[in-house]
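In what follows, a single structure is set out as structure tokens and then discussed.
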Amino acid sequence: MYIKQVIIQGFRSYRDQTIVDPFSSKHNVIVGRNGSGKSNFFYAIQFVLSDEFSHLRPEQRLALLHEGTGPRVISAFVEIIFDNSDNRLPIDKEEVSLRRVIGAKKDQYFLDKKMVTKNDVMNLLESAGFSRSNPYYIVKQGKINQMATAPDSQRLKLLREVAGTRVYDERKEESISLMKETEGKREKINELLKYIEERLHTLEEEKEELAQYQKWDKMRRALEYTIYNQELNETRAKLDELSAKRETSGEKSRQLRDAQQDARDKMEDIERQVRELKTKISAMKEEKEQLSAERQEQIKQRTKLELKAKDLQDELAGNSEQRKRLLKERQKLLEKIEEKQKELAETEPKFNSVKEKEERGIARLAQATQERTDLYAKQGRGSQFTSKEERDKWIKKELKSLDQAINDKKRQIAAIHKDLEDTEANKEKNLEQYNKLDQDLNEVKARVEELDRKYYEVKNKKDELQSERNYLWREENAEQQALAAKREDLEKKQQLLRAATGKAILNGIDSINKVLDHFRRKGINQHVQNGYHGIVMNNFECEPAFYTCVEVTAGNRLFYHIVDSDEVSTKILMEFNKMNLPGEVTFLPLNKLDVRDTAYPETNDAIPMISKLRYNPRFDKAFKHVFGKTLICRSMEVSTQLARAFTMDCITLEGDQVSHRGALTGGYYDTRKSRLELQKDVRKAEEELGELEAKLNENLRRNIERINNEIDQLMNQMQQIETQQRKFKASRDSILSEMKMLKEKRQQSEKTFMPKQRSLQSLEASLHAMESTRESLKAELGTDLLSQLSLEDQKRVDALNDEIRQLQQENRQLLNERIKLEGIITRVETYLNENLRKRLDQVEQELNELRETEGGTVLTATTSELEAINKRVKDTMARSEDLDNSIDKTEAGIKELQKSMERWKNMEKEHMDAINHDTKELEKMTNRQGMLLKKKEECMKKIRELGSLPQEAFEKYQTLSLKQLFRKLEQCNTELKKYSHVNKKALDQFVNFSEQKEKLIKRQEELDRGYKSIMELMNVLELRKYEAIQLTFKQVSKNFSEVFQKLVPGGKATLVMKKGDVEGSQSQDEGEGSGESERGSGSQSSVPSVDQFTGVGIRVSFTGKQGEMREMQQLSGGQKSLVALALIFAIQKCDPAPFYLFDEIDQALDAQHRKAVSDMIMELAVHAQFITTTFRPELLESADKFYGVKFRNKVSHIDVITAEMAKDFVEDDTTHG
């Protein structure tokens, strides 16, 4: 073992971490200037290994910290790494590190980076061969000089330390302390023995009276024992009887509680049924109200439809009569029109003939009148014009005017002809258009009738679907109410579960669900969602009989959360904390649970709890972790036996536990608050709620949605049909309007036709007159201008006058006749057009309208709708009647349930009264049992107070009755009163003091033996100390002589043990001969004392001659240092260490002696490591490795250097300063 490496940081001049290159296992030399830090390096090693730095005050610790430029060092450490390949240290490692760390307020040791105590370190070093009694494996600078100048007594002290006499001294001090303590105890015992002897003498005198007293007292105690024993047996019998009664009462109470719980369960079940039935009644009543409202609405619709149908039927019936009447009227109108037309046909030819004659007469009259006018004009022109030429000029002018007027007349006549022709053509065209529109009107009417029929069909279908939807709505409402009732029931069960569970746990479960919902909404951490499996309680099932024991076993572990891995739980917890959610959660990560298969006992009295649980094998680890080491046992006795035998937790079905550690827990467990039962109820309610919601969503809501879609489609169809109806009705109205307009046009054209014809006739007559005047003027042109008419012209005038008179008379007759006929025609035509034909048009229109109504579309649709509404009313009434029946039946059922509830309430009350009665009885029995137990304790106490009794006392009075016993007891008490003055405890005190005397005598003997042993031990210790000093002196003296001869060839040295005699004079013994002298002196005294030694002297000769032997004070300084070195080497050879540290031991030696010391170190380095410092080259010759210490900026540094650099360093230390 040797120092392999040293690491220093912050210690004295070593500020930065300094890792010294590994040392050689032989001789290592450190060189450096004065003050560079060599000695500090040695101090660092001594700081870790030596006792010198063991108890440091804060200011001393601060003094060891580095002080220099830069920030202050607040802590320092020194670490020594030992090569332990030889296993000298009792640690199974080739390298062992020992570090000491100090600061202003700390001082710690670390062994292989583990904190240890100072004592542990010192013990470890002592086990490796580092002796506390020989600290000279580290020789500091100046130590050689100190030893060279030390007095003899100091060397004796050194020899005693090397010999290890300190241990003997410590043990001697302990022995002296024990001896003093023993002496004190001996004195106390002597005093007690003296007092006891005096007391025993006094008690001896009181014994005689006490004997009589004891005789009667013995009898009294025997009697009292018998009395108390009889009372005790009687009390025990009563207690046994009470225990049996209590057990019976307890069993009965359990049965009553079970019956009461059954009654409560039945009552809860009945209450639930009543709630469900009331909810059902409420739903049915609500449905009935809805049905009533629907029925009222349906009745209103039916009434409207019935009135409408009646109106339509009446209208159809009326239309039929009206049609007959209209047809009859039409026929009469046609007959009258035909009659009038016939009359008109008969009158019109006459009228036309008269008119034609009249027109001819008028034309002839006009012509004759014009001709006469022309003749008169001709006669008048004779006086009018003066000449023929003037006349002709005027005639030409008149002719020109007449020609222009005639042309105008002709144009007018042509225009009227054209107008009449156009009127006739328009009439034909109008008739064609009218017929075409009439055909279109019939088509439109047919299309409207078809659309009406289709509209009513769609409407009826829509009404049927609405009725079906109303029914489904009622069903949905009923289901919703049932759903609400289920939700309320679920909330109550969840509330009960919450009440039976801690708030923090429930908050934790809610918070975990929020975290998972957050992951689902965000669509993240899918593996976390898949890796979470809920709480333990939701993942297994078992029989209800095991609920209590399972729940008691698991406790709050029922609410632990099962996850696939610790990663899943970490993710959940990170989000849990991030969202700052409340609650307490505990995870069971399946990948981290370490469960082993358990060997269960094979017995019929117990079964493994886990075998009664049903769960997914995937979660086997979690359930084995919670329930795997628990047995369900038949009874507490079995539980206790198995728990002790198999180191397993055991539990009964009632929940009484026996831990494998020995603890027993149990008592009454309220099964009504079973969390497993509550969880089962919650789960069942959730499933039922889910089924109702699924039914509601899958059936009713889907059907309602389907019907809504169909109704929407039908509404769209109805809107489309209505749009088409409006379109075709608008087209029909347009056609009718257009037909009316055409008819009016035709009538208007007929009205203007006759006036135009008369105007044409008038124009033609006027044209003839103008043409006649023109012919007359033309004939007069060129004739002679006469003042009188010619005879022929005069005759013509007379003839014309006669003709004119005749024509005027005829014309008047014709005019009268024409006016008469025209009046007839006008009256007939007016009657025809304004009355008959107009009425005929009205009749035709009414007949057309009747034909539209007579199609029966509206009536058919109304009748169909009325039948549908009647069916719905009937269905509604039937459903309402069914609801009434159901309500009656349900109310009857509620009454029956209420009666049953009353019965169960009475039964529960009876059970409760019985339980209360049993409880009171039990309390009475408990009180009585308490009193009996108290009496029992009193009897037992009194029996104990009687003290020890002879054997006869247990049997002597057993046959006596209590009366006899009390009589004898009274007699005893009377006799005992005579000895009331006697010291009752005299005998006891005598016996007690006698026993104490014996014990004290034994204790005195033991102390005497102990005192003698201590004296012997002290003599042995003194002898061993003497022998150790003698042996050590011999070894050191021998080694000193040998080492000195090697250091000083031819020289001689010896150690001298100096003694002091009784008279104060001194003697001395040298080296080897001292042993016999001491043994001789030992024969005169039983134990030789080391106190006779006063010092260790040194006698040396550097020439080897006996006569030149000198004392230390006679030597020079170098010789003293050499002798001191020889003494140190001698001590080290006597008690070798694994390594040595020498700081400038060759300082005062000359070159020759330094060489001898170097050779000595080389010899010793074969078996031990040396680390030395020097300023001389001789020590370098025996070294294996060299180190240089430099000091820069108040900081020391140590590095490996070569031998040449080391020599250069010691020869001229300024080179590497």
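Using the three backbone atoms N, Cα and C, a Cβ is placed for every residue, glycine included.
None of the noted substitutions appears here; every position holds its original residue.
Per Swiss-Prot, the feature ATP binding site maps to Gly32, Arg33, Asn34, Gly35, Ser36, Gly37, Lys38, Ser39; the stated evidence is sequence analysis. Around the Cβ of Lys38 (ATP binding site), a 10 Å sphere holds 27 further Cβ atoms from the protein chains shown. Secondary structure from DSSP puts Lys38 (ATP binding site) in a helix.
Under the heading domain 'SMC hinge', Swiss-Prot lists 530-642.
The number of other CB atoms found within 10 A of the CB of Lys105 (mutagenesis position), across every protein chain shown, is 9. Here the residue is the original one, while Swiss-Prot reports the published mutagenesis Lys105 to Gln with the comment No effect on sister chromatid cohesion, nor on cohesin complex assembly; when associated with Q-106.
For the mutagenesis of Lys105 to Arg, Swiss-Prot gives this note: Stabilizes interaction with PDS5A and WAPL; when associated with R-106. The structure shown keeps the original residue.
One entry in Swiss-Prot concerns the mutagenesis experiment Lys106 to Arg. Its note says: Stabilizes interaction with PDS5A and WAPL; when associated with R-105. A simple way to gauge crowding: the CB of Lys106 (mutagenesis position) has 9 other CB atoms within 10 angstroms, across all the protein chains here. According to DSSP, Lys106 (mutagenesis position) is assigned to coil rather than to any helix or strand.
Among the mutagenesis experiments that Swiss-Prot reports, Lys106 to Gln is described with the note: No effect on sister chromatid cohesion, nor on cohesin complex assembly; when associated with Q-105.
Under the heading of mutagenesis, Swiss-Prot lists Lys106 to Ala and annotates it as follows: 20% loss of sister chromatid cohesion, no effect on cohesin complex assembly; when associated with A-105.
Excluding the listed site residues Gly32, Arg33, Asn34, Gly35, Ser36, Gly37, Lys38, Ser39, the same chain places Asn40, Val1189, Phe1191, Ser1196 with Cβ atoms within 8 Å of the centre of the ATP site Cβ atoms.
DSSP labels the residues of the domain 'SMC hinge' (530-642) in these numbers: 57 helix, 21 strand, 35 coil.
All protein chains shown were included, and the count of other CB atoms within 10 Å of the CB of Gly32 (ATP binding site) stands at 25. The sparsest Cβ neighbourhood within 10 Å, among the listed binding-site residues (Gly35, Gly37), is found at Gly35.
Annotation for the binding-site residues Asn34, Ser36, Ser39: lowest Cβ count within 10 Å of the residue's own Cβ, Asn34. Classification of Arg33 (ATP binding site) by DSSP places it in coil, neither helical nor stranded. The Cβ neighbour count for Arg33 (ATP binding site), using a 10 Å radius and every protein chain shown, is 17. Note: the Cα of Gly37 (ATP binding site) and the Cα of Lys105 (mutagenesis position) are spaced 26 Å from each other.
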